Structures are given as structure tokens and as C-alpha cells.
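*Asks:* Here it is, the structure in full.
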Amino acid sequence: MGAQLSLVVQASPSIAIFSYIDVLEEVHYVSQLNSSRFLKTCKALDPNGEIVIKVFIKPKDQYSLRPFLQRIRAQSFKLGQLPHVLNYSKLIETNRAGYMIRQHLKNNLYDRLSLRPYLQDIELKFIAFQLLNALKDIHNLNIVHGDIKTENILVTSWNWCILTDFAAFIKPVYLPEDNPGEFLFYFDTSKRRTCYLAPERFNSKLYQDGKSNNGRLTKEMDIFSLGCVIAEIFAEGRPIFNLSQLFKYKSNSYDVNREFLMEEMNSTDLRNLVLDMIQLDPSKRLSCDELLNKYRGIFFPDYFYTFIYDYFRNLVTMTTSTPISDNTCTNSTLEDNVKLLDETTEKIYRDFSQICHCLDFPLIKDGGEIGSDPPILESYKIEIEISRFLNTNLYFPQNYHLVLQQFTKVSEKIKSVKEECALLFISYLSHSIRSIVSTATKLKNLELLAVFAQFVSDENKIDRVVPYFVCCFEDSDQDVQALSLLTLIQVLTSVRKLNQLNENIFVDYLLPRLKRLLISNRQNTNYLRIVFANCLSDLAIIINRFQEFTFAQHCNDNSMDNNTEIMESSTKYSAKLIQSVEDLTVSFLTDNDTYVKMALLQNILPLCKFFGRERTNDIILSHLITYLNDKDPALRVSLIQTISGISILLGTVTLEQYILPLLIQTITDSEELVVISVLQSLKSLFKTGLIRKKYYIDISKTTSPLLLHPNNWIRQFTLMIIIEIINKLSKAEVYCILYPIIRPFFEFDVEFNFKSMISCCKQPVSRSVYNLLCSWSVRASKSLFWKKIITNHVDSFGNNRIEFITKNYSSKNYGFNKRDTKSSSSLKGIKTSSTVYSHDNKEIPLTAEDRNWIDKFHIIGLTEKDIWKIVALRGYVIRTARVMAANPDFPYNNSNYRPLVQNSPPNLNLTNIMPRNIFFDVEFAEESTSEGQDSNLENQQIYKYDESEKDSNKLNINGSKQLSTVMDINGSLIFKNKSIATTTSNLKNVFVQLEPTSYHMHSPNHGLKDNANVKPERKVVVSNSYEGDVESIEKFLSTFKILPPLRDYKEFGPIQEIVRSPNMGNLRGKLIATLMENEPNSITSSAVSPGETPYLITGSDQGVIKIWNLKEIIVGEVYSSSLTYDCSSTVTQITMIPNFDAFAVSSKDGQIIVLKVNHYQQESEVKFLNCECIRKINLKNFGKNEYAVRMRAFVNEEKSLLVALTNLSRVIIFDIRTLERLQIIENSPRHGAVSSICIDEECCVLILGTTRGIIDIWDIRFNVLIRSWSFGDHAPITHVEVCQFYGKNSVIVVGGSSKTFLTIWNFVKGHCQYAFINSDEQPSMEHFLPIEKGLEELNFCGIRSLNALSTISVSNDKILLTDEATSSIVMFSLNELSSSKAVISPSRFSDVFIPTQVTANLTMLLRKMKRTSTHSVDDSLYHHDIINSISTCEVDETPLLVACDNSGLIGIFQ
């Protein structure tokens, strides 16, 4: 712009700089970035974000910038294609100034060097590598930058470098050596006096000769400047030259190697790299390409060249756009780029196996060696095995396994891990996580960060990864919050070293954030709190370990004199930590949600260890013992399963005073699973020796009656406890003390081991006996059997002993002894009826009431000699039953009761409430609102197709007419027509015709904008017989969706009579007609209406539907179509609506239309009027570019369904009546694309065949996949059809094996019944065994069978199919397999089929070729193109076969 420009430019502008910006359209001035005299740099906003504007204020109005701007524009256009360059996107000249505009980035390289976290060595190397590649690309375009410095190198948040502010046409090439003012004016805009210019650019002679602008910049000048930049970044921001040092260096009076490089750089390779770039002689400076080749594998790691750089360059190009021709920028907006980071994160996730291979991460192939080549895309799994709860599975598209280890262990073996190259990916992922839109992608990002964190040092784990996990605590999605918490703990678990800056990370940073996370989620769902509670103990372990690290470092770094100070600070820090963890623990212990408490209990032992014995007693145990009274038995079970471990930690005193008495009381819990857990815990405590001998006898007396309990687990654990006690006692103690207690419960004396004792235990009482005993204990009133004796005896746990009345005791105190008048009066009116004996031969008196109960026991199977068993269980049952009695939901009287872990549902008292029947009536609105009732009756009579309606007007016994027949549609009751109202004395069941209570608007044209040619929608009125005024009931009744059956919809026409399937056994294969009207357009689908007037429907790839009158064609009267309908798009499928003159058509534009064929009888001829569109829907409303490729229709009194398979392998089910979408079934993509479908005769089962040879069986009632299998060589399955001849559970499968025509399977049992082999060689039986496991791991056959079948048709016991290669048609006879034959074949060979019984369940039909004639075959009688569709029908009792091929030819065979 002129060598002497510095002399004429104003020292300061006459007006404020923002006034120059205001003249620009759609630009808002923000601030001024520098105060340079040459170019004023401002920050502004435009519609697409922040921009930088460099303003050149013209020294005079006539000063023209056009030649400069043209050259800058041409240069920017070339540079716009490079990912390392940020060019000027807009250049503007006004009469006062020139403007160069580009995008604004926050940081340049100079700023980044001083920001935390500081760049690591591998990142500095990668930045230098990027800059050399960027400069190489620029020089390859014959462009020179001219002003490379750290301020002109922009850096993204993940350290991708971008060169900007090219100065070749803006600033002078040469500067005077004696005037530093020129350098300050043009190049020292930051006023740091740092010089990056090559020494040869300071040349006074060339400057004075006027070549400062006309001189040519050289590539060597850029190399020198870049060498200065690389030296500065490795010197932690210290510049290699200022202006005076550069002059000294030029005069050889400054030794840069000794005075700078040796001081700042330890690496000899780095020093040599810089020296090769800053040589005084430009010719000795190496080019970028030479530098990269020379230092490959020496200074720059080899994986920079082979993988890393290219991979990140691809990521950059994914997030940017390339300018179109003649433009320097694109108009990409922020809205367009909102999901770009989602795409790049997904790419890293998909490419993880490739990343591991290229960086030598310890990736192990499942069943293979380290680093082996990946197989074809299947499944990839990473298992994190560092922490107890973090055995997380990450799924990637490769079949590999990664065992993550501590950094120190891996870095010793692998160079790339030691260099921490994973930091490059961590920088990218961590800075993108907050801008990711999709929750699923954000979860993948967290998983990747957790995995990559294992390959960086402990310091970088904390500084570079942990903050981003913590920032995800603020995310609105609980899945993200929970996974961020899990990954945080996982990463911290592997940390083994701490630096001084991170010593207080928990107190100052993590714990306050965790508390805030917990508080902020109080009002949300419990998922996060459950995860947090489960992780708390692991967090406590990490905190404890960090404390140990900190203390050890202080002891090593300080002298003994400072030990007191260290101890004090450590004590304060520990107190804060313990208090914070205590607050979190109490919060979880007192949480309102049971599952949060259970999650804490699952891993509470490390937390107890963290607090120590005293604090555990005060904080944890005091809360835990209250859980035994909780209503939720699952919580009680969790506590009891944990309590034995806590007991070991707390010791015998706490066990005997608190824990053991509570466990003994809990043996009588109402839930048997709780009792099992108690017995299991007692067994563990006995085994560890924590329970002293003084408790053995009382525990034996309490538990030994449980050997008669009906629960098998309770009996076994009771026996295990007895065996543990026996092992702890001496032989004398066993036989003198324990043996008398347990002997009654065994048949005979045995050895004291589990196997012997379990085999000779007395038979337990049955469940019905036990439940009746519980019921008796609660309901007993005048009973001596349950009468307890008041006693002051207590056992060793402080519980009162239970003693019952015996005959001796009652005789002494109640029956004959008059001294105890108080006790006698309490039994007044009670008379003994008989006695029973206990297991210790004591007589127990019974009252008459007791005797009645005993008789009940006899009735349910308890013999008289086994009555002692219920006597022995009295003490246990009376405690258990009292607990049950406190629970109003417990079913005492149900003899079939089986206890469950979960609480029983609320027991509503329905004793005096009778069920109420509510009837629904449904009719079309125009019928219900019409004034003339006669016309309604007429219409109803026209559409009476159900035989049950014929007797609907018969009189009942009382002479009144019966109500009309009620039918069941979708689980609700409706009337077929109105009847005269009746009265009855039972007001709960009266039906009265009410006014319409709700209108169900069902549009048959859902989702369409243009419905001009579609039948208008019809309103349906639904009324019910409810006469009450309870709002909740009325609201509930209004939720029922009731529709009339399809036969009541007039637009579908009258229902056809059931026409039997044609008898194809008489088919001879004679060609009687050839229709060529459709040539050369391919016929893609066809169908035949089987009614009284059979007609053929064909659809072509041009979207034309044609209707053909088969009767007239056979007679020879016409050979053209009767009707034509244009669908405007390729027809993919035609399917008939059963029992109606209507059919459904799907096309590639996403449309599904239902057409009705209108025709009438004129004398003996049938005249076709038109095709009327009665329903229409567009699948593009549900999915982009989606259309149906297969359809099936099903109609009965309850359902009218249209099942459509789309090109996206989704199955969509519609209601034919309204074309409303009912459900979507999405099959697993791992099973392959769905290629064929069929439904069973009850429309409950959907059968899918896939391109990977897998058969999937779905229950469409519950949208559940119930079975999948493959067989053979897994060839693609092209057709599946229901085979009713062999039963409702049989399905015909074409495909799966390249050796068969087809196979017939029982899809319920999953075995092959028949196999139709396409050769005379019998395959192995294993070929037809179902493979149900490991379907995703099978090697699938990607090609179809050589004898591929193009289409199939099933008619009763006949299966007709076409051979794609020969266009022959084969007919298999299921009734007589040996009579199967090729009915239409152009070959000189005939097929002979030989049935072979292989097993009782499998029959094979082998095909054998046999020459039939030596004469030539008349080719005109056969199809010469692929047959796309075949159909069968019967006209005047003559079976017909209609075949339509790819050339548009229709052949009719008789």
C-alpha cells in the first residue's frame, strides 16, 4: 500500500473508529481490539456471529484500494479450501476507508500459551506439526503469508491451529535497517517488540530503491518466521528474538543456540529443528516438506503422519463448508451447524477400534491376539474393570475387547500411551460436550472421555477430564448426570498420584458440586439419587486414598520440624471431608425413596470403614435398625443381607447389644424372603465365630421349629445354622444340650452333616396347613390351644419366652384349683373338648372351637399323628401372625397364598359391591341424527351380514322382544342395531338408549393435504348405558375407542360371500391368453378378486393400475383392460381387502390408497364403472423417504388391519377403517433388513424374514419379539407365507438355505417340518436345525440362491412358485408330495420329486431332472423375463393361473 505510508497516515483518526463501522450493513460494533496506526482492528457482530474487521483509513479521499483488494480477493479464494486458513470473507471499499472482514475466534496462540491447563509436550508437538503442514499447503498454492507470528495464529478450544491475516499484499516486503519506526508501524501491532521477520527483510538499499512493495516475498521468509513461533511455544511463551536481537543475529553477534535454545530446550532434536528453520542463509533453510520428512519418527511421532493429523483434519472438514465457485466464504449459519459436533462425536465413537489400532492402545480381539485385524462390522465391547460397579459395556462396530488399566502400567509398555497422545482426543471431546445436542451422543462422549482418560497421566486426568464431568452435573437430562457421576468416580479410581494444586480437590471443588447436584435433583425422579447412593462408598474409598497421598507427600517434602503443622492442617482437612461425606450419607439414609436406601446398602461396607467403628455406630447403624420396621420387605432384605458384614466391622459388643436381638425378632417377619435372609445372615455370623456360646441354645430353640416350615429355603438355612452350632460345640454339649432340642424334628439318629440330616428331617407341613394355622392364631377367641402362660422368663436377647397352657397346668390352676380366681375367671365359659400332644409329649387341652379347627386341618390333609407339628410351630406362628394381623392387606384365609417380596396390592373391600355391566352403542352420526327412523331400519337391514341377527326380533318368554345381539369389538360390547328399551327390577344392568355422549371423529385421510378425490370422513356416535353421575366413571367410559366393524362402512361396499379357494389340482399349464397392453412397462404387482365376478388387478412401474375382466378374456370377447387408475408413482404392492371389492395399493411416493371397484350387472354381463379412492395416507408423514414395499390385509369382526413393510425395515400396522396408525414394529438391524412379512390367521403373530437369513416371530398384541432363528447357510429370506394346510402354526419360508426351494416350519415349536430340495442330493439334517443363539455373530451369506424364486402363491394344499432363472412355474402338492411337478417349463427336462422321510418330524422332497422330449420347445408359449407376480383364481369352476412378468406381459394359463 506504499512504502512511505507511515508518513502520511494520521497519528489518530479525526473521528471515533465506530463511526467507520456504522456505515456497514447488518454489522454492529462491539469493541476495538488494538490501536495500531496502520490497520485498526475491531470486533463486531453480524447475523452469523462475531466477526473481526480490519479498517484501513484512507490518508486522502482519492486514495484507491481497488488493485490491492482484487489481489487479496483472489488470494482469499485460493485459501478458502484449506482447513488451516481463515481467509477474509468480505472486502469492502468506501470513500473513507477499506474493510477486510473475517470470522472472529476467541484465542490466538500467544494467549493460549498462558492459559490453563497448560499445553503438554505432545500438544505442542502437534501444534508445530500442524503449522508445518499448514505452511506446506499454503506454499503449494504459491502463496506466501508474510507476517507469521503467534498473534496471527488462531487456536480453537481443542488446539487446532488456523493461520490468518495474510500480509503479502498489505505490508511491505523490505524494511529499513536504520528506522525501527517502520517495523513498529507495520508489524509490531502488539507493542511487544518481538520480531518474527526474516533478517533479509531488513534491507535499507532495497527499501530506498522502492522495492519494499514491489519486491517478492519468499517461502524461506515464512520458514524463518514459523521457526521463531515454534521456538516460542516450546519456550513457554518467551520469544526467541526482539528487534535488537534480530539485528545482532543478522550481524553474527548473537549466538541463538547458546543464549536461547540451550537454556529453554532440553531436546536436541527440537533445537536442530529450530536451527534448520532460522538459518541466516535463506538457501540453507529447509522447506516444510523437508522438515517433516527429516524429523519423522525423530521429533514428530510416526502416528502424526499415518493417522492423527489426517483424522483431525477430516473432523475439521466435517464441521466447515467449502466455498462455492467465485466466493471466498459460505453462508453457513449457526442453525445449520447445530448438530455438527454430534456428528463428529459419533464418528469418533464408531472409529474407536481404528483409533486404538493406530495408536497401539491395548486392544484385544475377542478370541485373538493384540492388534489383530478387525473383522467385518459386528459388535465391539469395552469392559472397564477398574472399579466394582463400573463394569460398563461400550458397543462399537468392531468385535474387540479392551481391558483398561492404570496409566503407569500401560505407559511402561506402549510409547504412544507414555507420550499421552490421547490428550488430543480428550481436548476435542471435552470442549465439544457442552455443545452437543443429542442426549445419546452426549452419553457416548462421556464414555469416550472415560476410556481415553485411562491413557493419560493422573495429573491430566484431574486437570483435563474431571472438570468436564463435573460440568455435566448441570445438564438437564438425568442420564447424562448419572453417567457423568459414574465416569468421574471411575477416572478418580485409577488416580495414584496427586500434585500440590489438586490436594484439596474434594473439599474445595468436588464435594460442594456433588451436594449441589443432590439438592437440585430432590424434586426430580430418583434415578440419579439411586446411582449416587450406590457410588458413595466408592467415593469414600477415593477420598481416603487421596488423603493418604497428600499426607505422604507432605511428609516427604517437609522436614521433621514442620510435622506438627502438617498434622494440624491434615486434621482440619480430614474433619471437613468426613463432615461432607457424613452429610451426604445421612441424606441418603433418610431419603424417602426405598430404592435409594437399597442402593446405598448394596455397597455400604467401604463407607463404614471410612467412618470407623464409632462414627458408624452413631451415623449409620442408628438409621439402619429403623429399616427393619419399614413397610417395604425389599429394603428389609437388603439390610439383613448387609448386616453380617457390618457386624464384623463393628465387633461383638455392637452385635450382641443391637444387631443380634433385632435379627432374632425379624425371624418372625411376615415376608418369608426376609426370614430366609435373616437365617442366612445368622449362618454367616456363626461361621465367622462372632456369636458366643451363651446364645446358641436360645437361637436353636427359636429356629428349630422352622424345620417344619413349608418353605424349603427356610428349612435348609435352619439346618445349616444347626450344623454350624454343632461344629462350634463339644460332643458333650451337643448331646446334652442341643440334641434334646432338635431330636423331635428328625426321623432317626444320623450323622451331623447336612446331607444326612436333610434326608431324615420330618416332613414339613403343607402350605395350606401353614396358612390355616396362621388364620387360626388370629381368629381364635375361646381357645386353650393358643392360650399363653404369663411368665417373667426372658431369653438371652431380652425377649419374653412364650409358654402355652398344658393339661397339667390348666388342671392345677384353672380346672380344679380355686386359689387362682383371677385366672379362672379369664377362662369362664371355656370347656375342654379333647387334647392333643406336643412333640415333647405334653397334653394340650382343646375347646370345642379348637376341635373344629383341628377338624379343618384333617380335611386339608393333616393326619392325627402329625398334629404335633402345628403344636411345635405355635410359638413361631403366633408372633408371625400378629405381625400379619397388623397388615390389613395380608390374605389370611387364602390357602393358596404364596408370599412375595413386593407388597401386595391394596385390598379393597368389595364385599357388598356387585359388578355393573355397561353397554356401548355405536353408529354413524348421520344415521343417529336422521329424522326418519324407517330409513335407518332400511339401511340396517341392507347391511345385516351376521346370521345371528336374523333371530334378533324373536319374542322372549314374557312376550317382549329380545335385545339385539351383542358383539365384542376390541374388548368392548356394542350393539349392532337399536332395540326397544326394556325395564327390569335390576337397576344395575338396565340398558337405556341415551343421547350421544361423545363423538369419535375418525378421519380416513389422516395426514393428507389434498383429499379432493377421497371419500369424506364419517362421524361416529358412541353412547353407553351408564345412568350415574360419577365424573370419574364417565371420564373412564369416554376413553374407550369404539368403531363399527368394517362391513358397516358403506364406502367399502357390500360384503362378498365367502368364496372357496380354487382347486389347482386340475391345472394343466396350457396358455389360453396373452395380454400385452402393458408392454414394455414392467408389472410390479398383481392380485385377483375371488368374488362372483373375478377380475385381475395389475400395477406397473409407471404407476398405472389396470382392472381386467377375466371372464370376458377367457371367452375371447376382449383382450384389453376394463378400468385404469393412475397412481403417479411406481406401484410396489397390491393386496386385496378380504371379503370386499376393494384393494390397497402402495407406491414409491409413500402413498397407500384403498380403492373400491364399482361395477354392476347388466343382464348376463358385468360392467365396470370406475375405481373409487376411499382411503388414502402418506407414509412420508411418519418417516422421510419412506414407502411400503409389502402389505398384508386382515379383516374379521373384531379387527380390520393393514400391515405394511416399508423400505426402512419398519412394519407399520394401520386400521383399514380409518387408516389410523396403530403401532410400529422395528426389528433389530443386526438381524438384517426385513424383506418379507406375513401374519397368522388370528392376526396375533407377525412373521418376518430378513436379508441375513433370520426368521423373527413377533407377538403384535404386546409388540414383543418372542423368537428368532436361522438355519442352513443363512441365505436371504425372500418370501414367507402362512401354510394353513399343516396347521395354524406352520409357515412357508423361501430362503435361509441355498439348497432348497422352500421349507415349512412350525414357528411355535421352532422345528422344520418339510424341506423342498432343489437337487437330488440330500443335505445333512443339521442343515435344517434352528440356530437361535449368537445370531449377530453368524457369517451370513450375502448372495441369493442360484435357483432364486421371484414369487410364490399358496392355494389350499398347492404351493406355486416361479424360478427366476428359467421363468418356469413349479407346483408342489402338500396333500401328495410325489405328485409335485413343474406345470409351466420351457426346459426339455421335467422335474420328478421324490419324498424322503428323514426323521419323525422332518420330510425332504428331492428334485430329479428327467429328459422328456427331443423335440424343440415353442418359446412363444412361455415367459422370457422374470415373473414378478402370480395369482390363482377360478372362473366357472375352471382353475386359472395368471403370471405377470418384468416386460409387462400377462400370461393366463388353464
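Backbone N, Cα and C define each Cβ position, glycine as well.
In case it's useful when we look at the structure, here is the feature table from Swiss-Prot:
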ACT_SITE  Asp147  active site, proton acceptor
BINDING   Leu33, Asn34, Ser35, Ser36, Arg37, Phe38, Leu39, Lys40, Thr41, Lys54  ATP binding site
DOMAIN    27-300  domain 'Protein kinase'
MUTAGEN   Gly2 to Ala or Trp  No myristoylation, but still membrane-association and normal activity
MUTAGEN   Lys54 to Asp  Loss of activity
MUTAGEN   Asp147 to Arg  Loss of activity
MUTAGEN   Lys149 to Asp  Loss of activity
MUTAGEN   Glu151 to Arg  Modest effect on activity and normal CPY sorting
MUTAGEN   Glu200 to Arg  Loss of activity. No activation of VPS34 kinase activity
MUTAGEN   Arg1261 to Ala or Lys  Diminishes the interaction with GPA1
*Asks:* In Å, rounded, how far does the Cα of Arg1261 (mutagenesis position) sit from the Cα of Leu39 (ATP binding site)?
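*Replies:* Arg1261 (mutagenesis position) and Leu39 (ATP binding site) have their Cα atoms 74 Å apart.
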*Asks:* Output, ordered by sequence, the same-chain residues six or more apart from Leu33 (ATP binding site) with a CB under 8 Å from its CB, or 'none'.
*Replies:* Thr41, Cys42, Lys43, Val52
*Asks:* Give the distance between the Cα atoms of Lys149 (mutagenesis position) and Leu39 (ATP binding site), rounded to the nearest whole Å.
*Replies:* 16
*Asks:* Taking Cα atoms as reference points, which of the recorded positions Leu39, Asp147, Glu151 is nearest to Lys54 (mutagenesis position)?
*Replies:* Leu39
*Asks:* Relative to the Cβ position of Glu200 (mutagenesis position), how many further Cβ atoms are located within 10 Å?
*Replies:* 17
*Asks:* Taking the mean position of the Cβ atoms of Leu33, Asn34, Ser35, Ser36, Arg37, Phe38, Leu39, Lys40, Thr41, Lys54 as the ATP site, which residues outside that list, in the same chain, have a Cβ no more than 8 Å away, listed in sequence order?
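*Replies:* The surrounding set, listed in chain order, is Gln32, Val55, Thr189.
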*Asks:* Between C-alpha atoms, which of these mutagenesis positions comes nearest to Ser35 (ATP binding site): Asp147, Glu151, Glu200?
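*Replies:* Among Asp147, Glu151, Glu200, Glu151.
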*Asks:* By the count of other Cβ atoms within 10 Å, pick out the sparsest of the binding-site residues Ser35, Thr41.
*Replies:* Ser35
*Asks:* Looking only at C-alpha atoms, tell me how far Arg37 (ATP binding site) is from Asp147 (mutagenesis position), rounded to the nearest Å.
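*Replies:* Roughly 17 Å, rounded to the nearest whole number.
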*Asks:* If one measures from the C-alpha of Leu39 (ATP binding site) to the C-alpha of Asp147 (mutagenesis position), what distance in angstrom results, rounded to a whole number?
*Replies:* 14
*Asks:* Among Arg37, Lys54, Lys149, Arg1261, the recorded positions in question, whose Cβ has the most other Cβ atoms within 10 Å in this structure?
*Replies:* Lys149
*Asks:* Please work out which residue of Asp147, Glu151 has the most C-beta neighbours within 10 angstroms of its C-beta, and give that one of the mutagenesis positions.
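*Replies:* Highest number of other Cβ atoms within 10 Å: Asp147.
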*Asks:* Measure between the Cα atoms of every pair in Leu33, Asn34, Ser35, Ser36, Arg37, Phe38, Leu39, Lys40, Thr41, Lys54, the residues the record assigns to ATP, and report the largest value in Å, rounded to a whole number.
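*Replies:* Output for ATP binders Leu33, Asn34, Ser35, Ser36, Arg37, Phe38, Leu39, Lys40, Thr41, Lys54: max Cα distance 13 Å.
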*Asks:* What's the CA to CA span in angstrom from Glu200 (mutagenesis position) over to Asp147 (mutagenesis position)?
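*Replies:* About 14 Å separate the Cα atoms of these two residues.
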*Asks:* Validating a neighbour-count step here. Other CB atoms within 10 A of the CB of Leu39 (ATP binding site): how many?
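*Replies:* Leu39 (ATP binding site) is surrounded by 20 other Cβ atoms within 10 Å.
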*Asks:* What mean pLDDT score does the domain 'Protein kinase' (27-300) have in the model?
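*Replies:* Per the prediction, mean pLDDT sits at 90 for the domain 'Protein kinase' (27-300).
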